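Listed in Swiss-Prot:
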- Leu6, Val7, Gly85, Asn109, Asp111, Gly146, Asn173: GDP-alpha-D-mannose binding site (BINDING)
- Gly9, Gly11, Thr12, Arg13, Lys23: diphosphate binding site (BINDING)
- Gly11 to Ser: In hsn1; reduced enzyme activity, ascorbate concentrations and N-glycosylation, and increased sensitivity to ammonium (MUTAGEN)
- Pro22 to Ser: In vtc1-1 and vtc1-2; reduced enzyme activity and ascorbate concentrations, and ozone-sensitive (MUTAGEN)
- Asp27 to Glu: Abolishes interaction with CSN5B and subsequent degradation in the dark by the 26S proteasome, and increases ascorbate accumulation in seedlings (MUTAGEN)
- Pro89 to Leu: In cyt1-1; deficient in N-glycosylation and cellulose, and embryo lethal (MUTAGEN)
Amino acid sequence: MKALILVGGFGTRLRPLTLSFPKPLVDFANKPMILHQIEALKAVGVDEVVLAINYQPEVMLNFLKDFETKLEIKITCSQETEPLGTAGPLALARDKLLDGSGEPFFVLNSDVISEYPLKEMLEFHKSHGGEASIMVTKVDEPSKYGVVVMEESTGRVEKFVEKPKLYVGNKINAGIYLLNPSVLDKIELRPTSIEKETFPKIAAAQGLYAMVLPGFWMDIGQPRDYITGLRLYLDSLRKKSPAKLTSGPHIVGNVLVDETATIGEGCLIGPDVAIGPGCIVESGVRLSRCTVMRGVRIKKHACISSSIIGWHSTVGQWARIENMTILGEDVHVSDEIYSNGGVVLPHKEIKSNILKPEIVM
């Protein structure tokens, strides 16, 4: 069985992290975002994943080589020479997705994090006998999104309404699809939208069905949503695999600490914190609602909240980092510095306070 992951372009919304790595390789909960998806696909019998990409394919493939061997799954790239939207990449990868078996294939948006109930989706797809299945999720403010109007009893999709001014429903496209090979015949090789062009055609022919996603869902393509997504992911881990979370007298709420990280005495860590491989957290540090990526050193009595600390950075003693501060790779914050929402590009040294949200070049 095959799957296509829509990787897309430059990840500008997640800069400065994406200045060092393509967005799917940015760590989320201590492993690359895309690895969460590849592992979920492997678990339901997918043996080949095609990455639809237009930026740094060689970096992606080199990085994922080890995981290809470890997970026993084939990973290939389909490279766009121009942006093809959300449907064009399927036409471009047609030969990689068709193997003559007639089996459906998965399509995933690489920005989406969820519990990936792909086994249930396979069963749902077989049960309705339609041409395509999409996953939908309920949201509080549907007017920001394209809303999927569906028949509640069967799941059959009636129509899509883009950013409705009046309430028509609260279910939106969750960016996870299961498609029969025949769907590829409906997509031309040009820049085109699967949501606005392909799916409405299939829905008009009564062949499109929607399954309501159980559990959490988040598009983590920008920093604020990334932080929220981490909270939802750790909540889910607490319910499903609590042994993976860290516990102890210095831990508050849900915290994920890599086994190679070290934490000093008198720290208070949590809630909603991920600490990556090789990190050193010195004594008296306070961390909450943040991600600390691989190889970071946080010195004594520093305080970090609602922020992302990029790979191999250093935060000085008594420094205070908060309010969606994002440190790129290899950033060094001096002792006693305050950052209020600073976005700091890689390889910088911060020697003066950042008093309001700004980009430090």
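Positions of Cβ are set from backbone N, Cα and C atoms, glycine also.
Heads up, this one's the original sequence, none of the swaps are in it.
Among the binding-site residues listed here, namely Arg13, Gly85, Gly146, Arg13 has its C-alpha nearest to that of Pro22 (mutagenesis position). With respect to Pro89 (mutagenesis position), the closest of these recorded positions in Cα terms is Leu6, chosen from Leu6, Arg13, Asp27, Asn109. Long-range Cβ contacts of Asn173 (GDP-alpha-D-mannose binding site) within its own chain (separation 6+, distance under 8 Å): Ile134, Met135, Val136, Tyr145, Gly146, Val148, Phe160, Glu195. Binding of GDP-alpha-D-mannose is attributed in the record to Leu6, Val7, Gly85, Asn109, Asp111, Gly146, Asn173, and the widest Cα separation among these residues amounts to 20 Å. Here the candidates are the recorded positions Thr12, Arg13, Lys23, Asp27, and by Cα distance the one nearest Asp111 (GDP-alpha-D-mannose binding site) turns out to be Lys23. In the three-state DSSP scheme, Pro89 (mutagenesis position) falls into the helix class.
Closest in space to Asn109 (GDP-alpha-D-mannose binding site), of the recorded positions given as Thr12, Arg13, Lys23, Asp27, is Lys23, taking the CA atom of each residue. When the Cα atoms are compared, Thr12 (diphosphate binding site) and Gly85 (GDP-alpha-D-mannose binding site) turn out to be 16 Å apart.
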